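Student: According to Swiss-Prot:
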type	residues	note
ACT_SITE	Asp187	active site, proton donor
BINDING	Asp185, Asp187, Asp341	Mg(2+) binding site
DOMAIN	8-86	domain 'ACT 1'
DOMAIN	102-174	domain 'ACT 2'
MUTAGEN	Gly18 to Ala	Does not bind L-serine and correspondingly no oligomeric transitions is observed in the presence of L-serine
MUTAGEN	Gly108 to Ala	Does not bind L-serine and correspondingly no oligomeric transitions is observed in the presence of L-serine
MUTAGEN	Asp185 to Asn	Completely abolishes enzymatic activity
MUTAGEN	Asp185 to Gly	Completely abolishes enzymatic activity
MUTAGEN	Val186 to Gln	Decreases enzymatic activity by 50%
MUTAGEN	Asp187 to Asn	Decreases enzymatic activity by 15%
MUTAGEN	Ser273 to Ala	Completely abolishes enzymatic activity. Decreases enzymatic activity by 60%
MUTAGEN	Lys318 to Ala	Decreases enzymatic activity by 50%
MUTAGEN	Lys318 to Glu	Completely abolishes enzymatic activity
MUTAGEN	Asp341 to Asn	Decreases enzymatic activity by 85%. Completely abolishes enzymatic activity, does not elicit cytoskeletal rearrangements, and does not suppress IL-8 production after TNF-alpha stimulation; when associated with N-345
MUTAGEN	Asp341 to Gly	Decreases enzymatic activity by 80%
MUTAGEN	Asp345 to Asn	Decreases enzymatic activity by 55%. Completely abolishes enzymatic activity, does not elicit cytoskeletal rearrangements, and does not suppress IL-8 production after TNF-alpha stimulation; when associated with N-341
Amino acid sequence: MPAKVSVLITVTGMDQPGVTSALFEVLAQHGVELLNVEQVVIRGRLTLGVLVSCPLDVADGTALRDDVAAAIHGVGLDVAIERSDDLPIIRQPSTHTIFVLGRPITAGAFSAVARGVAALGVNIDFIRGISDYPVTGLELRVSVPPGCVGPLQIALTKVAAEEHVDVAVEDYGLAWRTKRLIVFDVDSTLVQGEVIEMLAARAGAQGQVAAITEAAMRGELDFAESLQRRVATLAGLPATVIDDVAEQLELMPGARTTIRTLRRLGFRCGVVSGGFRRIIEPLARELMLDFVASNELEIVDGILTGRVVGPIVDRPGKAKALRDFASQYGVPMEQTVAVGDGANDIDMLGAAGLGIAFNAKPALREVADASLSHPYLDTVLFLLGVTRGEIEAADAGDCGVRRVEIPAD
């Protein structure tokens with residue numbers, strides 16, 4: 001049997017129907033074996049690479065080259081043909097993926113990311129755009145040398161702060177694609193604002209409560225103590241204010257899109273909140289969430305007593321709730337995601353397979369796997385590998401695509 005060699009055929013030019021067909025009709029006539037095919041189209045411009053195996057005399061002869069060139073030139077594109085014996089047939093998979101999100105991503109910002117990557121000997125294997133709304137998003141798949149993941153994360157965290165973009169580094173492999181359960185904090189994450197402050201406004205105690213809340217979110221005050229102190233300011237209010245506040249809740253921009261898309265993907269979705277069940281449950285029903293963990297306000301004769309009943313869902317309680325829900329649905333912890341914004345979310349994000357800090361306080365950003373700084377909850381989807389195109393393609397066949405104009409920053 002004659003020895004065989006590898007030949008790489010690279011086609012470039014404006015994409016059009018019939019290019020692939022024209023090429024493979026010629027290759028079929030020469031009886032070559034197909035080893036690999038890769039194709040990308042950027043703004044209508046095609047790059048098609050075909051790796052084939054053929055006898056040495058065919059590779060070095062003129063017939064294959066002339067026939068391929070004639071076919072490709074006939075459809076108005078260019079082609080290059082070269083021996084490729086020294087390269088692997090299938091590339092080794094990337095080790096990590098880097099997400100860059102911004103409004104906008106400037107050339108300077110991306111240059112800084114690329115410099116940070118190159119300085120550590122990290123190779124960029126693949127780049128693609130994943131979003132043009134509500135932020136610009138890019139995904140880079142990279143190969144990181146052993147021992148360089150930590151330094152890479154440190155370097156890119158510095159770049160993100162200096163260039164005003166979000167940069168996240170995640171392992172790239174099977175585990176990255178197997179997330180199955182996600183939990184959200186409620187206040188300032190799933191919804192805008194703090195529910196306790198809305199209730200306190202009804203009691204004329206919003207200033208006092210806001211100060212306690214800020215201290216707790218910064219990690220300066222034990223959450224259980226802060227909750228009890230804040231709830232105490234509500235004593236004497238009629239329980240009907242709870243329903244009034246529930247009706248006034250405004251979802252975080254992108255929240256419906258996020259939950260709708262995750263449900264399509266088969267995720268179990270829920271909330272774990274230091275807020276109050278009677279306010280959260282109507283929202284959970286509306287969004288068709290699978291589970292809720294939150295605190296319970298004590299009501300006697302239709303009046304708030306200023307106390308909570310039952311176990312307090314505090315910082316350790318949030319992590320426990322995540323573990324309990326994961327166990328209930330048979331989901332390993334490495335396949336869970338948690339999203340939050342405050343210091344009381346630290347344990348929950350640390351327990352999750354992927355912990356995402358959303359417009360978060362510094363204490364949480366320091367321990368999270370990824371941080372998002374734009375007020376659009378659907379940016380969470382991009383960190384899970386879902387593109388804006390995929391989101392809108394699914395919406396187009398269901399509820400329709402809707403983009404709300406975003407004012408310039």
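Backbone N, Cα and C atoms are what each Cβ position is placed from, and that goes for glycine too.
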Student: Considering every residue in the domain 'ACT 2' (102-174), what is the mean pLDDT value?
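Tutor: That stretch averages a pLDDT of 96.
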Student: So which mutagenesis positions are near Asp341 (mutagenesis position), with CA atoms within 10 Å, out of Gly18, Ser273, Lys318?
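Tutor: Within 10 Å Cα-Cα: none.
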Student: Counting across all protein chains shown, how many other Cβ atoms sit within 10 Å of the Cβ of Asp187 (mutagenesis position)?
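Tutor: Result for Asp187 (mutagenesis position): 23 other Cβ atoms within 10 Å.
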Student: Quick check: in three-state DSSP terms, what is Ser273 (mutagenesis position)?
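Tutor: Once the DSSP labels are grouped into three classes, Ser273 (mutagenesis position) ends up as strand.
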Student: May I have the DSSP-based helix, strand and coil counts for the residues of the domain 'ACT 2' (102-174)?
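Tutor: Taking each residue of the domain 'ACT 2' (102-174) in turn, the totals are 28 helix, 24 strand, 21 coil.
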Student: Tell me whether Asp187 (mutagenesis position) sits in a helix, a strand or coil according to DSSP.
Tutor: strand
Student: Helix, strand, coil: count each for the residues of the domain 'ACT 1' (8-86), based on DSSP.
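Tutor: The domain 'ACT 1' (8-86) comes out at 28 helix, 34 strand, 17 coil.
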Student: Provide the number of Cβ atoms within 10 Å of the Cβ of Val186 (mutagenesis position), excluding the reference atom itself.
Tutor: 25
Student: Which entry in the list of mutagenesis positions, Asp185, Asp345, has its Cβ near the fewest other Cβ atoms, using 10 Å as the limit?
Tutor: Asp185
Student: Show which residues of the chain containing Gly18 (mutagenesis position), separated from it by at least 6 in sequence, have their CB under 8 Å from its CB.
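Tutor: Looking at Cβ-Cβ distances below 8 Å from Gly18 (mutagenesis position), excluding near sequence neighbours, one finds Val75.
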Student: So of Gly108, Ser273, Lys318, Asp341, which of the mutagenesis positions has the fewest other Cβ atoms within 10 Å around its own Cβ?
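Tutor: With the mutagenesis positions Gly108, Ser273, Lys318, Asp341, fewest surrounding Cβ atoms within 10 Å: Gly108.
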Student: For Mg(2+), what surrounds Asp185, Asp187, Asp341 with a Cβ no more than 8 Å from their Cβ centroid?
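Tutor: Checked against the 8 Å cutoff, the neighbours are Phe184, Val186, Ser188, Thr189, Leu190, Ser273, Gly340, Gly342, Asp345, Phe358.
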Student: What does the structure give for the C-alpha distance between Asp185 (mutagenesis position) and Ser273 (mutagenesis position)? Integer Å is fine.
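Tutor: That separation, Cα to Cα, works out to 5 Å.
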